[in-house]
Amino acid sequence: MTDNPNKKTFWDKVHLDPTMLLILLALLVYSALVIWSASGQDIGMMERKIGQIAMGLVIMVVMAQIPPRVYEGWAPYLYIICIILLVAVDAFGAISKGAQRWLDLGIVRFQPSEIAKIAVPLMVARFINRDVCPPSLKNTGIALVLIFMPTLLVAAQPDLGTSILVALSGLFVLFLSGLSWRLIGVAVVLVAAFIPILWFFLMHDYQRQRVMMLLDPESDPLGAGYHIIQSKIAIGSGGLRGKGWLHGTQSQLEFLPERHTDFIFAVLAEELGLVGILILLALYILLIMRGLWIAARAQTTFGRVMAGGLMLILFVYVFVNIGMVSGILPVVGVPLPLVSYGGSALIVLMAGFGIVMSIHTHRKMLSKSV
């Protein structure tokens with residue numbers, strides 16, 4: 001008696017990838033533990049964090065049930081909604097810490113720029129899937145317009161860090177479509193030539209100051225350099241095994257700013273040490289490798305470039321946050337994915353993982369349609 005190779009397993013029926021789900025749950029538990037410490041054992045914040053995790057998991061499960069071809073069909077509508085929301089932010093968005101990035105609808109407050117991190121790669125993947133790969137020069141130009149329209153709207157908030165990530169979320173999808181290295185080389189040269197224009201004419205004074213603080217934070221230890229100095233102290237004092245959960249001096253004595261959001265990695269490093277850092281990095285590596293494996297097995301161009309693009313941008317999120325907190329990159333306000341406190345970012349990330357699981361678990365259906 002032999003097993004039926006076409007027989008669906010439980011995970012096939014619920015359209016979830018158990019390996020990815022297990023890694024995600026481990027990261028979310030890790031996040032909850034560090035948030036509890038970073039918040040000073042704030043019960044209210046912890047309750048909200050658990051609610052965000054629960055909502056994120058529900059959205060991921062729901063998104064995983066929807067076939068990839070539906071996402072491909074929805075992409076233009078989501079993209080248009082995203083553009084409208086970004087314009088709405090510019091018109092009557094809520095101002096926080098000098099930036100106009102939020103829409104406050106009374107019952108919910110969110111950042112439309114987070115939606116762009118899903119809407120842009122979806123739209124570019126849909127556009128690419130309807131063309132031969134690699135895309136023609138004309139269609140590459142159209143794809144770039146689709147990428148940079150929302151990017152410029154986010155940059156105008158101003159939010160340079162998020163705008164770069166939005167651009168990269170689309171550019172990675174375009175890269176995975178098989179662009180020639182010659183074209184990529186030309187793009188790199190153009191970007192390099194644009195940097196002086198960005199520095200002298202487009203960046204705000206505080207953004208330039210952040211870059212300068214990267215070189216010499218001690219020049220303003222109580223002002224612009226304070227964040228990175230305190231973060232370095234926290235990371236360096238953690239040692240091999242850390243000071244112990246809930247026993248970090250920089251975090252518990254509130255020397256470390258934004259310790260539950262952008263600088264949560266410093267809290268983790270101080271309290272759990274190098275061992276805790278390596279566990280976190282191992283989970284991220286496993287998650288990204290699993291996502292790239294799913295991308296490699298996808299049966300359509302849409303599935304391949306979408307899953308691959310989401311995993312590459314996840315790597316960039318992790319790299320930028322850890323680099324920022326460690327003092328090797330400027331402070332740009334990028335949270336640590338799946339770990340930092342924040343509902344909008346977590347829900348969008350979990351939605352992205354739901355799409356990746358959908359691409360994986362619907363691959364048999366896709367192979368029949370090709």
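The backbone N, Cα and C atoms fix where each Cβ goes, glycine too.
Sequence-distant contacts of ARG48 (mutagenesis position), defined as residues of its own chain at least six apart whose C-beta falls under 8 angstroms from its C-beta, comprise GLY343. For the mutagenesis of ARG48 to Ala, Swiss-Prot gives this note: Loss of glycosyltransferase activity. The structure shown keeps the original residue.
Here the residue is the original one, but Swiss-Prot notes a mutagenesis experiment at this spot, LYS97 to Ala: No effect on glycosyltransferase activity.
In Swiss-Prot, a published mutagenesis experiment is listed as ARG101 to Ala, annotated Significantly reduced glycosyltransferase activity. According to DSSP, ARG101 (mutagenesis position) is assigned to a strand segment.
Swiss-Prot lists TRP102 to Phe among its mutagenesis entries, and the accompanying note reads: No effect on glycosyltransferase activity.
The number of other CB atoms found within 10 A of the CB of TRP102 (mutagenesis position), across every protein chain shown, is 18. Quoting Swiss-Prot on the mutagenesis of TRP102 to Ala: Significantly reduced glycosyltransferase activity.
Of all Cβ atoms in the shown protein chains, 13 besides its own fall within 10 Å of the Cβ of ARG109 (mutagenesis position). Quoted from Swiss-Prot, the note on mutagenesis experiment ARG109 to Ala is: No effect on glycosyltransferase activity.
Experimental mutagenesis is annotated in Swiss-Prot for GLN111 to Ala, with the remark: Significantly reduced glycosyltransferase activity. The secondary structure of GLN111 (mutagenesis position), as reduced to three states from DSSP, is coil rather than helix or strand. Cβ neighbours within 10 Å of GLN111 (mutagenesis position), excluding its own Cβ and spanning all shown chains: 26.
The note that Swiss-Prot attaches to the published mutagenesis PRO257 to Ala is: Loss of glycosyltransferase activity. The number of other CB atoms found within 10 A of the CB of PRO257 (mutagenesis position), across every protein chain shown, is 13. In the three-state DSSP reading, PRO257 (mutagenesis position) counts as coil.
While the structure shown retains the original residue, Swiss-Prot records the mutagenesis experiment ASP262 to Ala with this note: Loss of glycosyltransferase activity. The C-beta environment of ASP262 (mutagenesis position), restricted to residues of the same chain at least 6 apart in sequence and closer than 8 Å, consists of ASN321, MET324, VAL325, VAL331, GLY333, VAL334, PRO335, LEU336, SER340. When secondary structure is read from DSSP and collapsed to three states, ASP262 (mutagenesis position) falls in the coil class.
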Nonlocal residues around ARG101 (mutagenesis position), in sequence order (Cβ under 8 Å, 6 or more apart): VAL89, GLY93, ALA94, GLN111, SER113, GLN157, ASP159, THR162
Alpha-carbon distance [TRP102 (mutagenesis position); ARG109 (mutagenesis position)] in Å: 7
